[in-house]
Every structure is written in structure tokens, then in C-alpha cells.
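These notes are about the structure you will find just below.
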Amino acid sequence: MSQYASSSSWTSFLKSIASFNGDLSSLSAPPFILSPISLTEFSQYWAEHPELFLEPSFINDDNYKEHCLIDPEVESPELARMLAVTKWFISTLKSQYCSRNESLGSEKKPLNPFLGELFVGKWENKEHPEFGETVLLSEQVSHHPPVTAFSIFNDKNKVKLQGYNQIKASFTKSLMLTVKQFGHTMLDIKDESYLVTPPPLHIEGILVASPFVELEGKSYIQSSTGLLCVIEFSGRGYFSGKKNSFKARIYKDSKDSKDKEKALYTISGQWSGSSKIIKANKKEESRLFYDAARIPAEHLNVKPLEEQHPLESRKAWYDVAGAIKLGDFNLIAKTKTELEETQRELRKEEEAKGISWQRRWFKDFDYSVTPEEGALVPEKDDTFLKLASALNLSTKNAPSGTLVGDKEDRKEDLSSIHWRFQRELWDEEKEIVL
């Protein structure tokens, strides 16, 4: 049990969440559960293993068997790349969902980004010149609801990732925090594309003031080649199971995914630890697929604070983050209120002038209207539409991974707004530098 579990501030917090009804991201929390890190920084976790992020781009028709160490007899370069993309995705989960437990002692409530907040950096990969430079751009494109859009790209190896994320949280009667994720990520590797959906999750350990994340439900990785990976998450039960468990199956296409016996490969283990893979119809023993403990994360290179723009996360939240590290509740309240009041005044000024905040590098596209209706709409060959169709994924703003016809997809009045990176806007950027 955490040393904070019996504190009066924690008891008050538990009482407030028990009766809370609304967006939990706006709920105040005691200082010891606050993180000094903004949600805009979470985008970096997608590429903290550059060698795995870029590996699919090095696989071609001539070398795919030698690159696929887990199966030297892999049937095609497309399948070798899908295995590499799956390994990359699994490698992102530890950073995304349990790195704060290791560095901060338990899961913390991140800072709520303000509209227009930015976080940028790069992986220079100096020890691996063949990797080239990988760039991260993250922007808070909406505050109500809170939405973070991001792009990670490596021009040398023609790898591009873009996506956006939004969460909605609620408490169960047992005070377990359930989190629905919204949004998706798209990965382009030269001529192939992959659509990735994040899983739902829940946070346990709240009653004892020692929160930790457990993933649940499913994630999908849909390839433009037709290949599909379905990842099912489970946690430790009262009587059995291990924490952070998953089972992933790779299929020839979404039709085959209806029958688990048709899986080409099955991968199982712990996403925060090790996992093994076995090939269909093979009597050989399973092989090691990935071990999170063996490959340390490579952290993003972010320029010094004095060189950052006022909109950049670490500069904007510097005083608040410092107060959180000190555990000074009064100073946290003072510095946080000052920043938030400044942002409210900006919104009031914009409203008075009849203008709205201009997003810097991302634009929202409406997938529910036609070009004649005057909105920004996707093109006919839109990658997301193609991949969503192959997966039978809902294009509405339903929880990530919602399939067409699911309960969430059938809800009325759902919009279909999705955020897309505009590379030309970054190329024209004058104020923000890496």
C-alpha cells in the first residue's frame, strides 16, 4: 500500500471521484499523484526504439528472409514487414503505459495540455547513420475535448507516422478508472501503409494510492497488403494470469480473422516483459519474439529550455512542473492557475474578435460530408478509408477499434472528424525549430 493511501488529501480525492460526473481530465488531484509531464509528450513513446520503428523500411524482396530472424522461412516480404511492424507496436506499449510506474513510482495524472501547446524533438541516431534523423511534432489541436495530434517522420528511410489521441475516463463503483481511447495512428513505410488502433485500458490500485495501467480489449494493425494483426489484452485476475498479458494473431486478411485457427502466427506473453511466437501448423517450439527488458528506450533529443518557444510544453509548464517535483500544493495551485487563466483570457479575446485559434501543423477532415458541402474532406483514395474498409472499422468518432455495427458505432449523432498532418505547414514553419 502506498504511503499516501491514508492521507487526508487522498481520502478527499476518493470522495470527490466517487460522486464526480463529467470529464475526469478536469478533475483536480492531490500533488503526489500529479505528473510533471504534459500529455503532449506522450507522443514520443511511438518511436523510442528507432531501430524497431525503422526496421520495416529495410526489408525488401531480396533480403526479407535474413531480416526476419524469428522465422527465416517467412513466406513473403509483406509478411516479414508485418511481423516487424507488430514487434515495433508491442515495443511502444511499455513506454506508453508503464514507464511512469518505473520512473515515478506509480501512474501519475499528466498535465492537461492547453490549446496550441507544442512538443517537438528528434532522434539523431548518430551511432547508426543508416537510420538518419527521425523528427517528432506534437500539437494540442483541441482543448474541449482534449485532443493531441502528432507526426513522426524519417525522410531518409521514407517512414511516416501520424495520428491523434483523445481519452474519456470514468470510474466504476469499485473505484477502478476505465479509459476509452479515441483516434488512430497511421504508419506509412515507402509504398505500404498500416492502420493502428490503441486499446482501451483501466487503472487499478487507486484505493491504495498506487495506480497502475492495465490494457484490455483489442488493438488492430491493418496493412494495405491485406494482412491483419489482432492483439487481445488481458491482465492478472484474482486467481490466475499475469499482468500486462497479450495474445496477437496475424492473419492473411480480415475474413480469416473470424477463425483463430487460420492465424499465420500467434504471439503471446507480456508486453512489459517477454513474448514468444509460434508459426501455424509447425511442431517446432516457440521462439522469442520480443523482450522489453533487453532493449532500452532511446529518449528524444529536446532543445534546451532557453531555446524553446513559449508554446512548447516544457517551457510553458516549467514552473508548474517544478512545484509538482517539490510537492508544494500551494505553489502548484498558484502556477497552474496563472497558466490556465492566461489561456482562458486568450480564448475570451478570440471569441470577442470572432476568430478561432489557428492550428499549426494539423487540419481536421470531415469523413461524413462531400466536397460540395464546403468542409475539408478526404480524397477518394484516402488511406484511412481504404484501411478502415479492409478492417470493417468504423470511421465515426467512436472509441478506437470500434467495428461497423458495434454498439458504439450505432449511436446517433456521432461525428466523423479526424486530424491529419500537413507536411507543407511544417516545411514553412519559421518560429519553431528542433
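Cβ coordinates are placed from backbone N, Cα and C, and glycine is handled just like the others.
Every residue here is the original one, so none of the noted swaps is modelled.
Following the DSSP three-state reduction, the secondary structure of Gln96 (25-hydroxycholesterol binding site) is helix. For Gln96 (25-hydroxycholesterol binding site), applying a Cβ distance below 8 Å and a minimum sequence separation of six or more within one chain yields Phe42, Tyr45, Trp46. Under the heading 25-hydroxycholesterol binding site, Swiss-Prot lists Gln96.
Residues or ranges marked as 20-hydroxycholesterol binding site by Swiss-Prot on the basis of experimental evidence: Gln96.
The feature cholesterol binding site is assigned by Swiss-Prot to Gln96, with a large-scale study or a structure entry given as support.
Residues or ranges marked as 7beta-hydroxycholesterol binding site in Swiss-Prot (evidence: a large-scale study or a structure entry): Gln96, Arg100.
Swiss-Prot gives this note for the published mutagenesis Tyr97 to Phe: Abolishes both cholesterol binding and biological function.
For the mutagenesis of Lys109 to Ala, Swiss-Prot gives this note: Strong reduction in cholesterol transport. Abolishes binding to phosphatidylinositol 4-phosphate. The structure shown keeps the original residue. If you draw a 10 Å sphere around the CB of Lys109 (mutagenesis position), it holds 17 other CB atoms from the protein chains shown.
Experimental mutagenesis is annotated in Swiss-Prot for Leu111 to Asp, with the remark: Abolishes both cholesterol binding and biological function. According to its DSSP assignment, Leu111 (mutagenesis position) is in a strand.
A mutagenesis experiment is reported in Swiss-Prot for this position, Asn112 to Glu, and the note states: Abolishes binding to phosphatidylinositol 4-phosphate.
The secondary structure of Glu117 (mutagenesis position), as reduced to three states from DSSP, is coil rather than helix or strand. The Cβ of Glu117 (mutagenesis position) has Ser38, Thr40, Glu139, Gln140, Leu311, Glu312, Ser313, Ala316 as same-chain neighbours under 8 Å, each 6 or more residues away in sequence. Experimental mutagenesis at this site is recorded by Swiss-Prot as Glu117 to Ala, annotated: Abolishes both cholesterol binding and biological function.
According to Swiss-Prot, the experimentally introduced change Lys168 to Ala is described as follows: Slight reduction in cholesterol transport. Counting every protein chain shown, the number of other Cβ atoms lying within 10 Å of the Cβ of Lys168 (mutagenesis position) is 15. In three-state terms derived from DSSP, Lys168 (mutagenesis position) belongs to an extended strand segment.
In Swiss-Prot, the entry for mutagenesis Lys168 to Ala states: Strong reduction in cholesterol transport. The structure shown retains the original residue.
Taking the Cβ of Lys336 (mutagenesis position) as centre and 10 Å as the limit, one finds 19 other Cβ atoms among all the protein chains shown. Swiss-Prot lists Lys336 to Ala among its mutagenesis entries, and the accompanying note reads: Strong reduction in cholesterol transport. Abolishes binding to phosphatidylinositol 4-phosphate.
In the three-state DSSP assignment, the secondary structure recorded for Glu340 (mutagenesis position) is helix. The local packing around Glu340 (mutagenesis position), expressed as other Cβ atoms within 10 Å of its Cβ over all shown chains, amounts to 13. Looking at Swiss-Prot, you'll find the mutagenesis Glu340 to Ala noted as follows: Abolishes binding to phosphatidylinositol 4-phosphate.
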In all the protein chains shown, the tally of other Cβ atoms within 10 Å of the Cβ of Tyr97 (mutagenesis position) is 23
Neighbouring C-beta atoms (10 Å sphere around the C-beta of Leu111 (mutagenesis position)) = 23
Could you round the CA separation between Leu111 (mutagenesis position) and Tyr97 (mutagenesis position) to a whole angstrom and send it over?
-> 16
